[in-house]
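Taken verbatim from Swiss-Prot:
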type	residues	note
MUTAGEN	Thr51 to Ala	Reduced ubiquitination by the SCF(FBXW7) complex
MUTAGEN	Ser55 to Ala	Does not affect ubiquitination by the SCF(FBXW7) complex
MUTAGEN	Ser72 to Asp	Impairs interaction with MTOR
MUTAGEN	Gly192 to Asp	Abolishes interaction with MTOR
MUTAGEN	Lys305 to Arg	Elevated assembly of mTORC2 complex; when associated with R-313. Decreased sumoylation
MUTAGEN	Lys313 to Arg	Elevated assembly of mTORC2 complex; when associated with R-305. Decreased sumoylation
MUTAGEN	Phe320 to Ser	Impairs interaction with MTOR
Amino acid sequence: MNTSPGTVGSDPVILATAGYDHTVRFWQAHSGICTRTVQHQDSQVNALEVTPDRSMIAAAGYQHIRMYDLNSNNPNPIISYDGVNKNIASVGFHEDGRWMYTGGEDCTARIWDLRSRNLQCQRIFQVNAPINCVCLHPNQAELIVGDQSGAIHIWDLKTDHNEQLIPEPEVSITSAHIDPDASYMAAVNSTGNCYVWNLTGGIGDEVTQLIPKTKIPAHTRYALQCRFSPDSTLLATCSADQTCKIWRTSNFSLMTELSIKSGNPGESSRGWMWGCAFSGDSQYIVTASSDNLARLWCVETGEIKREYGGHQKAVVCLAFNDSVLG
């Protein structure tokens, strides 16, 4: 892989943050130093994801997708696409980088061919409500789509069939995730509840079956994201209640609560905890919040190890990749 020394792509750890100040910032994770800032002029950034080969980062915003080069300091996007209506809320990649998926407020999830330099939309999955989240099953053959009507759709990419679940009617699904072992699926919603299912099937031609496992009253306010750890032992949930909570998947008990609440009774709210990402060894987690900061926490102790300051407005999304390619 051709990475120039001193570029983001040459660093074994890629940490990027973005949000409402129209910039994407790249950080040296261990020092907290901002190493590169990309101006993302057209809109806020709703979602960020690094390509599997660590060569590019996708930034999804209002009516567009921009992809920036990680192996050079080129300030301009190397791939741009503007043909989607409304906000794009979610973005991710097939594990070998052949295609990208997105979901957004135009009520569609889309698959994009990445093998040519101009993004080609290959397939569209239409639902009846704006889409908040899309995640890919580890089998790379099913997309989980969560929408604002409270539905979770399982779109089988091989057969084009889809199944639908509605844990709470008319309560918006804000995030869904499947753990790397494909043992569990979690989804959080706008009332703060987290639902967990056991997964079976999903191998070969078998369709994934979801068996309800538990409902966690995770937060008292809007939940914004849920993420399993790479070792599948933990589940993190982020919320408008200023916390990120970490749950053990062995029994879904609370292990650690990470809070940005002020100890000062007179101080107003520091805002929402928008998103999170675990480190590859599952020992650390980075959070993004609307007090303009990202933070690196020790999962076990809940201690803040580093703060990443520089954004002028809320940080609502991040990408964290510390897996070194062999």
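Residue 1 is the first one shown; counting continues down the chain.
Note: Cβ is positioned from N, Cα and C throughout, glycine not excepted.
What you see is the original sequence, not a version with the noted changes.
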Of the mutagenesis positions listed as Thr51, Ser72, Lys313, the one whose CA lies nearest the CA of Phe320 (mutagenesis position): Thr51
Long-range Cβ environment of Lys305 (mutagenesis position), under 8 Å and at least 6 residues apart: Tyr284, Leu296, Trp297, Cys298
From mutagenesis positions Ser72, Gly192, Lys313, the one whose Cα lies nearest Ser55 (mutagenesis position): Ser72
Gly192 (mutagenesis position) versus mutagenesis positions Thr51, Ser72, Lys313 - nearest by Cα: Lys313
Inter-residue C-alpha distance, Thr51 (mutagenesis position) and Ser72 (mutagenesis position) (nearest angstrom): 15
Three-state secondary structure, Ser72 (mutagenesis position) (per DSSP): coil
Cβ-based isolation winner (fewest other Cβ atoms within 10 Å) among the mutagenesis positions Ser55, Ser72: Ser72
Residues near Lys313 (mutagenesis position) in space but at least six apart in sequence (CB under 8 A): Gly19, Tyr20, Asp21, Asn292
Three-state secondary structure, Phe320 (mutagenesis position) (per DSSP): strand
Other CB atoms within 10 A, centred on Gly192 (mutagenesis position): 21
Reduced DSSP assignment, Ser55 (mutagenesis position): coil
